[in-house]
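Here the structure comes first, spelled out in structure tokens, and everything after it is commentary.
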Amino acid sequence: MALRWGIVSVGLISSDFTAVLQTLPRSEHQVVAVAARDLSRAKEFAQKHDIPKAYGSYEELAKDPNVEVAYVGTQHPQHKAAVMLCLAAGKAVLCEKPMGVNAAEVREMVTEARSRGLFLMEAIWTRFFPASEALRSVLAQGTLGDLRVARAEFGKNLTHVPRAVDWAQAGGALLDLGIYCVQFISMVFGGQKPEKISVMGRRHETGVDDTVTVLLQYPGEVHGSFTCSITAQLSNTASVSGTKGMAQLLNPCWCPTELVVKGEHKEFLLPPVPKNCNFDNGAGMSYEAKHVRECLRKGLKESPVIPLVESELLADILEEVRRAIGVTFPQDKH
């Protein structure tokens, strides 16, 4: 039976996700509705993607009985309101990362989903790429020996993107790029809570975080470190090292297709790319979409690959890092 999707917001990421859904078998995935805060934009999006219903408010989509799961692709500060609206209407939700601007927002969404017995997942698409799955297998098999350190970098000059430097929209490196680094390190170390976090960073002239380096100390004297930046080009790779060798996800590590394990290079081809994708390796969104369908058809309320407790942990870490360099957003409760 097809999973019936409703798309909340009509931005670039929503366009890519919708295009990818429509490359999948219609017997498994169908986009039945789209909503924007402007009906004309929703209708334009619906026409472009051949979606039967267009709504001029998120409330209308949430109330549509034909929508089974909502994909929330709004900008960061609008995530919580849209997610809460959809959950209140009884919908399962896949919410773009970061799920919330801060940990309090994430906990509020998680509490709501659990109290209503509804599925909620943060769309950390990286974890569902075959290269990431292969890395998890390598770690599970102990191929690298006793783990010692994980390292990730994600940086590019995004100062030409208004949202990336917009303080009011919770811009900056950490929430846009750093979350990919943190989730990698967390995945490597099994979702453990770090014992200590050390931070160095600089703020952008607009008040958002510009370039940040973080050291995470974990139980068992292992550690992870990452650097993220919206002004500097970095290697955009992620690696984990142990007593028997190293594994590395090559650039682009946030949507990886290449994995090197102890010098052995493996490439994982992506599905065909839909026309006019806005983001690198956009076709890889199909993996998370398939995972959501599998979870819902099994009756699961959260993903075993990115459980809600880990979404809460990632939010805790990112918030602590932000506060350490003096970056707070309007959404933060003081």
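Here the Cβ of each residue, glycine as well, is placed from N, Cα and C on the backbone.
Keep in mind the model shows the original residues, not the substituted ones.
Worth saying up front: this structure is predicted, and the values here are computed from it rather than measured.
Record features (Swiss-Prot):
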- R148 to A: No effect on activity. Reduced activity and exhibits significant temperature sensitivity; when associated with A-202 (MUTAGEN)
- R202 to A: No effect on activity. Reduced activity and exhibits significant temperature sensitivity; when associated with A-148 (MUTAGEN)
Item to check | Intrachain C-beta neighbours of R202 (mutagenesis position), sequence separation six or more, cut-off 8 angstroms | outcome: D209, D210, T211, V212, I325
Next on the checklist: Using Cβ atoms only, which residues of the same chain lie under 8 Å from R148 (mutagenesis position) while being at least 6 residues apart in sequence?
Outcome noted: V222, S241, G242, T243
